[in-house]
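One structure is given below, encoded as structure tokens.
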Amino acid sequence: MIRILYLLVKPESMSHEQFRKECVVHFQMSAGMPGLHKYEVRLVAGNPTDTHVPYLDVGRIDAIGECWFASEEQYQVYMESDIRKAWFEHGKYFIGQLKPFVTEELV
């Protein structure tokens, strides 16, 4: 399974409520996406600083998204999809910045 995690920051000019609505629209647009096994998006509700190890300040993060793909082949199907291209265009509207991470399953 390939999983890509995205830290998302809304545009400065967008309200929190509008960002929330666009996250829902983006989730709805993911239905039936070729090659995409699963998509999740979660709004950041808080940012605790009482950690048991040194705190890493990465700035404001408004949401976390995650895309799942069953295989490299399915990821390529996704990347070549015209539907995915339209999905990315929507992302340009409501995502001001993002930081992606391809994760490796450990256990």
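We number each residue from 1, going along the chain as drawn.
Just so you know, glycine gets a Cβ as well, placed from its N, Cα and C.
Taken from Swiss-Prot as is:
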type: ACT_SITE; residues: HIS26; note: active site, proton donor/acceptor
type: BINDING; residues: HIS26, TYR39; note: 3-methylmuconolactone binding site
type: BINDING; residues: HIS26, TYR39; note: 4-methylmuconolactone binding site
type: MUTAGEN; residues: HIS26 to Ala; note: Almost loss of activity
type: MUTAGEN; residues: TYR39 to Phe; note: 5-fold decrease in catalytic efficiency
type: MUTAGEN; residues: HIS52 to Ala; note: 5-fold decrease in catalytic efficiency
type: MUTAGEN; residues: CYS67 to Ser; note: 5-fold decrease in catalytic efficiency
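In this structure, the CA atom of CYS67 (mutagenesis position) is 5 Å away from the CA atom of TYR39 (mutagenesis position). For HIS26 (mutagenesis position), other Cβ atoms within 10 Å of its Cβ number 20. All protein chains included, CYS67 (mutagenesis position) registers 23 other Cβ atoms within 10 Å of its own Cβ. Here the Cα atom of HIS52 (mutagenesis position) is found 31 Å from that of TYR39 (mutagenesis position).
On its own chain, TYR39 (mutagenesis position) has PHE27, SER30, MET33, GLY65, GLU66, CYS67, TRP68 as residues at least 6 apart in sequence with a Cβ closer than 8 Å to its own Cβ.
Taking all protein chains in view, 4 other C-beta atoms sit within 10 angstroms of the C-beta of HIS52 (mutagenesis position).
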